[in-house]
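Here the structure is laid out as structure tokens; the discussion comes afterwards.
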Amino acid sequence: MSDALDEGLVQRIDARGTIEWSETCYRYTGAHRDALSGEGARRFGGRWNPPLLFPAIYLADSAQACMVEVERAAQAASTTAEKMLEAAYRLHTIDVTDLAVLDLTTPQAREAVGLENDDIYGDDWSGCQAVGHAAWFLHMQGVLVPAAGGVGLVVTAYEQRTRPGQLQLRQSVDLTPALYQELRAT
């Protein structure tokens, strides 16, 4: 992914504008990671942020959607969620308040910015990263999208764009294999 922006894409995203979004969200991290840091995504990149450009905090709109993301991470590491969670992980409950996000929850919204379902659910992140980069460039605070795992929504909050108090850590608990199974079943 190049650091260059596609001007046409920037204009299409700017024309869509943002919505204010508030929700209780969930995120899992390694036990010693900061729940409200997007540094890992900055270093390695994520679906909605290219590597080495800006930090992004990935949040699921339900505990079940978060557990699907745990499954996806385990599959990418060629293991099971239960085996992966034998290491120390934490599940964080985070309150999101009035985050100005690019809403890509409808097929029409995604089409308007040049994304297809394969971009959302597939393994090639380049289209999503280009959209995320443009949204960040426009000082949007994040993007709201269907979760790649097919359950719920994900909001990617751009850490440098959020204001104090917009992301509030409510609770952190150990994410054990037993808790994973309980939450995945709901």
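Even glycines carry a Cβ here, placed using N, Cα and C.
Substitutions noted, but not modelled.
Reduced to three states, the DSSP call for Arg27 (mutagenesis position) is strand. Within the same chain, residues at least six positions away from Arg27 (mutagenesis position) with a Cβ under 8 Å of its Cβ are Ala35, Ile57, Tyr58, Leu59, Ala60, Cys66, Leu91, His92, Ile94. Listed in Swiss-Prot as a mutagenesis experiment, Arg27 to Glu is described as follows: No longer toxic, does not degrade NAD(+).
Quoted from Swiss-Prot for the published mutagenesis Arg27 to Ala: No longer toxic.
Looking at Swiss-Prot, the entry for mutagenesis of Tyr28 to Ala says: Reduced toxicity. Residue environment of Tyr28 (mutagenesis position) contains 22 other Cβ atoms, counted within 10 Å of its Cβ in all protein chains.
A mutagenesis experiment is reported in Swiss-Prot for this position, Arg47 to Ala, and the note states: No longer toxic. Within 10 Å of the C-beta of Arg47 (mutagenesis position) there are 24 other C-beta atoms, taking all protein chains into account.
Note on Tyr58 (mutagenesis position): other Cβ atoms within 10 Å of its Cβ, all shown chains, come to 23. Under the heading of mutagenesis, Swiss-Prot lists Tyr58 to Ala and annotates it as follows: No longer toxic.
According to Swiss-Prot, the mutagenesis experiment Glu69 to Ala carries the following note: Reduced toxicity. Residue environment of Glu69 (mutagenesis position) contains 22 other Cβ atoms, counted within 10 Å of its Cβ in all protein chains.
What Swiss-Prot notes for the published mutagenesis of Ser126 to Ala is this: No change in toxicity.
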Spatial neighbour of Arg47 (mutagenesis position) that is closest, considering only the mutagenesis positions Tyr28, Glu69, Ser126 and their CA atoms: Ser126
Three-state secondary structure, which DSSP defines for Tyr58 (mutagenesis position): strand
Between Glu69 (mutagenesis position) and Tyr28 (mutagenesis position), the C-alpha gap once rounded to whole angstrom: 9
Rounded Cα-Cα span from Tyr28 (mutagenesis position) to Ser126 (mutagenesis position), Å: 24
